[in-house]
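Trainee: Swiss-Prot lists 29-140 with the feature domain 'SSB'. Among the mutagenesis experiments that Swiss-Prot reports, Arg37 to Gln is described with the note: Reduction in retinal atoh7 expression. For the published mutagenesis Arg106 to Gln, Swiss-Prot gives the following note: Reduction in retinal atoh7 expression. For the published mutagenesis Ser140 to Asn, Swiss-Prot gives the following note: Reduction in retinal atoh7 expression.
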Amino acid sequence: MLRNASAQILKQFVRHRTTDASLTLEKSINKVQILGRVGQDPVMRQVEGRNPVTIFSMATNEMWRSGEGEPVGAGDVTQKTTWHRISVFKPGLRDVAYQYVKKGSRIFVEGKLDYGEYVDKNNVRRQATTIIADNIVFLSENLRDQ
């Protein structure tokens, strides 16, 4: 019974099955969810011949107490901040993000990871990791009231 249920669930993720390993097409998952604060007001950029994109940075924090297992207040709290680049391509969401996302806003972003390359102004090839946003939820009170 459990085997049949598992097989049915797995079939939902398989689009095409074949005996030839080189022709196997299977569904995969690339999903990111982050909750944090916006680090800068968004900018909208457009490269000739391409659709515009709204870009902003977002910070997430990880905190831990150095004295785990000690009484509350006994250990020092350490915090690590990680910065993320968010890109919004979806036309409706792109425009809303450009208009309403502001520095300091607390937001929740769902999307996917994307890795790319670009050439900087000094003609040096650089790697870039970005989150392509599919959904943004505004959590700051002042933004929900606008």
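In case you wondered, yes, glycine gets a Cβ from its N, Cα and C as well.
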Trainee: About how far apart, in whole Å, are the alpha carbons (Cα) of Arg106 (mutagenesis position) and Arg37 (mutagenesis position)?
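Mentor: So the Cα of Arg37 (mutagenesis position) lies 4 Å away from that of Arg106 (mutagenesis position).
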Trainee: Once the chains shown are all counted, how many other Cβ atoms turn up within 10 Å of the Cβ of Arg37 (mutagenesis position)?
Mentor: 17
Trainee: Rounded to a whole angstrom, what is the C-alpha distance between Ser140 (mutagenesis position) and Arg37 (mutagenesis position)?
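Mentor: Cα of Ser140 (mutagenesis position) to Cα of Arg37 (mutagenesis position) measures 9 Å after rounding.
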